[in-house]
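Here is what Swiss-Prot says about this protein:
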DOMAIN    109-189  domain 'RRM'
MUTAGEN   LEU16 to Ala or Glu  Abolishes interaction with E2 ubiquitin ligases
MUTAGEN   CYS17 to Ala  Abolishes interaction with E2 ubiquitin ligases
MUTAGEN   MET18 to Ala  Strongly reduces interaction with E2 ubiquitin ligases
MUTAGEN   TRP42 to Ala  Strongly reduces interaction with E2 ubiquitin ligases
MUTAGEN   ARG44 to Ala or Glu  Strongly reduces interaction with E2 ubiquitin ligases
MUTAGEN   GLU49 to Lys  Strongly reduced interaction with UBE2D2
Amino acid sequence: MSRSPDAKEDPVECPLCMEPLEIDDINFFPCTCGYQICRFCWHRIRTDENGLCPACRKPYPEDPAVYKPLSQEELQRIKNEKKQKQNERKQKISENRKHLASVRVVQKNLVFVVGLSQRLADPEVLKRPEYFGKFGKIHKVVINNSTSYAGSQGPSASAYVTYIRSEDALRAIQCVNNVVVDGRTLKASLGTTKYCSYFLKNMQCPKPDCMYLHELGDEAASFTKEEMQAGKHQEYEQKLLQELYKLNPNFLQLSTGSVDKNKNKVTPLQRYDTPIDKPSDSLSIGNGDNSQQISNSDTPSPPPGLSKSNPVIPISSSNHSARSPFEGAVTESQSLFSDNFRHPNPIPSGLPPFPSSPQTSSDWPTAPEPQSLFTSETIPVSSSTDWQAAFGFGSSKQPEDDLGFDPFDVTRKALADLIEKELSVQDQPSLSPTSLQNSSSHTTTAKGPGSGFLHPAAATNANSLNSTFSVLPQRFPQFQQHRAVYNSFSFPGQAARYPWMAFPRNSIMHLNHTANPTSNSNFLDLNLPPQHNTGLGGIPVAGEEEVKVSTMPLSTSSHSLQQGQQPTSLHTTVA
């Protein structure tokens, strides 16, 4: 860029390095063509490059073509003029920002709460998950203990809660506003911030953690004191609520609980989708300071001493001494997020009704719970449903969102099917020829009315018959496991050596059951497949024998025992 030596303009930038020209470079023109550069670039071109002028490509002479150093008077004059211009610029900015002293800017992520009792006037308390921490991540909490907000309820504290996200602040306002706690009605709204006095003076603020504004805020969110008295800032808040509701209709519903990997604790999970007039049926599992709400409308009645809306079950015995953080508070005080609200928050104009009410948060405790299970090792119950409720088991009725899968029911049906299949099996392991020889050698087949029954030939044959019965469980181990249930295959009593022989033949009930699942047969009823056998002396029998061992069912056996009869009979059919 060329300029004449006599030009009296403001310093400009060097065309090569784009740095402002210093005062000494104002009258420096190294080339006869009048192309002005700074002395630093001129020295670099001559020493490190080709030494040619960037404009006319002529070699630079040893001495600059025009160089007139400024005198001290000229330097002082230039400095004074520059300072004066800077002061004028600052004054102009201050005059433009002077009207901002009475302007307040609504902060979308700042919640202002009025009406806090002294018990709640603690930043660490308000940051807890039971309180404002449940709505989102909090950046900072500032408590104002000034009594300027005191009303008919007496002096109270106010708090500024700054959230990371603006939607968390709106959710907190909808859930906390007009809630009665400790006999005081809380009022919550978006907070406003004024401009820093140093910013209004166009000066650097010395406070690193200054909470005031140091830059111009949104014009739509800026309101004067007169406009705020007219409620303009509340209209802006309702507008933000409408916009957020259009983007996310379920913004009042908190996100699902998550597990902290470091502490292995469940973070709070709260849902605000229960109507105001219906108390929430939920199961609260407490562990330390954290709690988890599980919605369950079909849960049976809780144990005595616990409210139905919030039964508490301790997870570990080490936390039995856990209490609400507010020891010494009045027990009758209402919970901040209970459903007993005196002034429900109005729905913004122009919006359809919310699918969920914001006033159903019931986990902001104000006093120790009087009948909590944390104080006792036992759980009082009065019915079977109480046990189910005490240990977290729901009723048999499936919730709407359940898939209808009941592991116990499926297992029970599978076991019943397995037993039915065992009863319907027709092909069982056959007896060995030796056992058939023993049984046939000790029994005789009689003809007549009593044919078909096994009659002992001698007293010793009864011992053989007893040994035959004792061998059956060993040869059929699959029936051994059912002996505790079906015990009709035993010989009761020791009144005589062979008491069953003393009964008349007509008093013994003839049982000829076949093992099929539809009949009233005992599971020990055996249909043995026909097989070849040898008679006495090793002579083979031409025909095939079908041996059927039948026992009395459980019901028939008990009936026979009441009449003093022998419940067991052995029936052999020879084909």
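A Cβ is built for glycine as well, from the same backbone N, Cα and C atoms used for every other residue.
None of the noted substitutions appears here; every position holds its original residue.
Sequence features annotated in Swiss-Prot and their locations in the structure.
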residue : record               : DSSP (3 states)
LEU16   : mutagenesis position : coil
TRP42   : mutagenesis position : helix
GLU49   : mutagenesis position : coil
Fill in the blank from the handout: Expressed in Å to no decimal places, the gap between the Cα atoms of GLU49 (mutagenesis position) and LEU16 (mutagenesis position) is 14
Handout entry: Rounded distance in angstrom between the Cα atoms of TRP42 (mutagenesis position) and CYS17 (mutagenesis position)
Key = 11
Practice task
Provide the three-state DSSP residue tally for the domain 'RRM' (109-189): helix first, then strand, then coil.
Solution key: 21 helix, 31 strand, 29 coil
Completion exercise
Within 10 Å, the Cβ with the most other Cβ atoms among the mutagenesis positions LEU16, CYS17, MET18 is that of LEU16
Problem - Integer average pLDDT (0 to 100) for the domain 'RRM' (109-189) - result: 85
Fill in the blank from the handout: Between the C-alpha atoms of MET18 (mutagenesis position) and ARG44 (mutagenesis position), the distance in angstrom, to the nearest integer, is 15
Practice task
Would you find the one among the mutagenesis positions TRP42, ARG44, GLU49 whose Cβ has the most company, meaning other Cβ atoms within 10 Å?
Solution key: TRP42
